[in-house]
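Colleague: Relevant sequence annotations retrieved from Swiss-Prot are reproduced here:
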type     : residues                                                                        : note
ACT_SITE : Lys184                                                                          : active site, acceptor
ACT_SITE : His322                                                                          : active site, proton donor/acceptor
BINDING  : Asn21, Asn55, Lys102, Tyr156, 182-184, 213-215, Glu239, Glu265, His322, 341-343 : substrate binding site
BINDING  : Asp213, Glu239, Glu265                                                          : Mg(2+) binding site
MUTAGEN  : Lys102 to Ala or Met                                                            : Loss of dehydration activity
MUTAGEN  : Lys184 to Arg                                                                   : Reduced dehydration activity
MUTAGEN  : Lys184 to Ala                                                                   : Loss of dehydration activity
MUTAGEN  : His322 to Asn                                                                   : Decreased but measurable dehydration activity
Amino acid sequence: MSVRIVDVREITKPISSPIRNAYIDFTKMTTSLVAVVTDVVREGKRVVGYGFNSNGRYGQGGLIRERFASRILEADPKKLLNEAGDNLDPDKVWAAMMINEKPGGHGERSVAVGTIDMAVWDAVAKIAGKPLFRLLAERHGVKANPRVFVYAAGGYYYPGKGLSMLRGEMRGYLDRGYNVVKMKIGGAPIEEDRMRIEAVLEEIGKDAQLAVDANGRFNLETGIAYAKMLRDYPLFWYEEVGDPLDYALQAALAEFYPGPMATGENLFSHQDARNLLRYGGMRPDRDWLQFDCALSYGLCEYQRTLEVLKTHGWSPSRCIPHGGHQMSLNIAAGLGLGGNESYPDLFQPYGGFPDGVRVENGHITMPDLPGIGFEGKSDLYKEMKALAE
């Protein structure tokens, strides 16, 4: 049976919104949608793998077209196959993409590679005729758990958005089955943020927990001031206080904030993850890690990151990835992560779950769809299918 990649296609799509966090607005936000087209036919249709990058980092069409897609297409197809020769080997495809790339500088490059890598894994699981989460569990010798914790990310700053709108937004998430919600902080003065937090806590009561996210906005002084304010409240976590690479700042905060903290969404390699665990003072009994495979060289690299965690005494259950996409849902279900982010009202059609999947008591159950399961989300698959045709 022939198995080869015959084309890699990319289109940059808008996911813009008038929202903002403490650091950026999303008025010009884009994503790269990628199709990895193979010559394999299943049920009368050519197998195509799909991928896209997470929000917060822009589409990477230039890098994808100029460097990474061409390297895959120029490679000897036989050198991209597994030992049996009946499927692609994602690690070999990944290695082909990274030929002549120097180490370090994990920025936009990691997003471009991660986007293609997502599409490759989608194709691999489809060729195998299995949901990706079950394929991953088999490869790692663990039992898949299709029930995955999800939390609702929102609470952005928005023109004209007062406390009543913020409360209504959070109540809407609870009405849809979520029991952990997240809001932004750091984009307003600390006393205004305190009022916003108290309004949300009053709204959700004992029905849910609240996480807050500073998006890396604070210096140490401000981060400590917020820590002293936030420790008065029973928060799910205090997220990304300062610059993602300022490990000393992160380590210093533990003295002032005994509750759970979370970070990692803007660290894009297993080396950066290792430095966070070495120098960031993260506590494996309470803190959370948010590495996002779509932004950090893909699932091939994410598996290396999980190995780093293991050597430092961390469980994969302390990982709740950023991004709100189905790829991380599959990793969570297949490899035992602690859950996944969700954007119920934002960045559509790329976020969310397959049609018919509902949140119940803060969890969803993964359907048994081949690959990542994009075909089960009709509005998203419409965009993907148009790229592949």
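Heads up, the Cβ atoms here are built off N, Cα and C, so glycines get one too.
Map these features onto the structure and tell me what's around them.
Modeller: Taking Cβ-Cβ distances under 8 Å and a sequence separation of 6 or more, the neighbours of Lys184 (mutagenesis position) in its chain are Asn21, Ala22, Gly155, Tyr156, Tyr157, Val212, Asp213, Ala214, Asn215.
In the three-state DSSP assignment, the secondary structure recorded for His322 (mutagenesis position) is coil. Sequence-distant contacts of His322 (mutagenesis position), defined by Cβ-Cβ distance under 8 angstroms and a gap of at least six in the same chain, are Ser54, Gly56, Gly264, Glu265, Gln290, Phe291, Asp292, Leu295, Glu341.
Using a 10 Å Cβ-Cβ cutoff, Ser342 (substrate binding site) registers 28 neighbours.
DSSP assigns Glu265 (Mg(2+) binding site) to coil, not to a helix or a strand.
Long-range C-beta contacts of Lys102 (mutagenesis position), restricted to its own chain and to partners at least six residues apart, with a cutoff below 8 Å, are absent.
Taken residue by residue with DSSP, Lys184 (mutagenesis position) is part of a strand.
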